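Below you'll find the structure, written out as structure tokens, and then a few comments.
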Amino acid sequence: MANSESSSSPVNEEENSQRISTLHHQTMPSDLTQDEFTQLSQSIAEFHTYQLGNGRCSSLLAQRIHAPPETVWSVVRRFDRPQIYKHFIKSCNVSEDFEMRVGCTRDVNVISGLPANTSRERLDLLDDDRRVTGFSITGGEHRLRNYKSVTTVHRFEKEEEEERIWTVVLESYVVDVPEGNSEEDTRLFADTVIRLNLQKLASITEAMNRNNNNNNSSQVR
């Protein structure tokens, strides 16, 4: 498995001329401090910038997690098991010869009550060294057309504080606005789902970290 892989599709020149770049690196998410945002701005510009055309919208969300980035990344990188921390996923199926690398796919079944039943998703980016991953929705029964997402995991450390190491997770997306919906409605729905997922990710990985610390303490004794 390669540490860093990515792929992209060519963009039509006429379409490209009508697009504008997102400015997520200039707008601080509400869950970040100014110091965190300053340190993350370069990564946001690099990994969380999209080209927007008519009928498209995008957003960036952040989650602070009181656990080391290695622990958080061990969960986030599992393209084959999104249900570990993602709400509303009933099951995820991959092929028998599945290998986690750019281009692999998963078939996700969504719980009832959402405007979706199934989703086929493709791994677009996986960089274990920089802790970056991304996927796009390529098919299925849902309303999120041309959905593309990137998630990055970032380490923070302050020696003078008791809790020296923590993690910030950034997740962004770009998607078509469904017919009959506004950009605001589309962002509200997608943001809510992602925010719930990130909160669950924090809960799970913080518990993992506590268990690791307890085990280490027991061994020391």
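Using the three backbone atoms N, Cα and C, a Cβ is placed for every residue, glycine included.
Every position carries its original residue.
Source: prediction; values computed, not measured.
Feature annotations, reproduced from Swiss-Prot:
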type    : residues                        : note
BINDING : Lys86, 116-121, 143-149, Glu171 : abscisate binding site
MUTAGEN : Phe88 to Ala                    : Reduced affinity for ABI1. Forms monomers and exhibits normal ABA affinity; when associated by A-87 and S-90
MUTAGEN : Lys90 to Ser                    : Forms monomers and exhibits normal ABA affinity; when associated by A-87 and A-88
MUTAGEN : Ser112 to Ala                   : Reduced binding affinity and inhibitory activity toward ABI1
MUTAGEN : Ser112 to Arg                   : Forms homodimer and exhibits an enhanced ABA affinity; when associated with R-117
MUTAGEN : Leu144 to Ala                   : Loss of affinity for ABI1
MUTAGEN : Pro178 to Ala                   : Normal affinity for ABI1
Task: Rounded Cα-Cα span from Ser112 (mutagenesis position) to Lys148 (abscisate binding site), Å - done: 23
Open item on the list: Can you give me the Cα-Cα distance between Glu121 (abscisate binding site) and Leu144 (mutagenesis position) in Å, rounded to a whole number?
Closed with: 11
TODO: Sort out for me which one of Glu121, Glu171 has the most neighbouring CB atoms within 10 A, since those are the binding-site residues we care about.
DONE: Glu171
Task: Between Ser119 (abscisate binding site) and Lys90 (mutagenesis position), the C-alpha gap once rounded to whole angstrom - done: 11
Task: Cβ packing number for Asn146 (abscisate binding site), 10 Å threshold - done: 12
Open item on the list: Of Asn117, Asn146, Glu171, which is closest to Lys90 (mutagenesis position) if I measure between C-alpha atoms? They're all binding-site residues.
Closed with: Asn117
Task: Which of Ser112, Asn117, Ser119, the listed recorded positions, has fewest other Cβ atoms within 10 Å - done: Ser112
- [ ] Looking only at C-alpha atoms, tell me how far Asn117 (abscisate binding site) is from Leu144 (mutagenesis position), rounded to the nearest Å.
- [x] 11
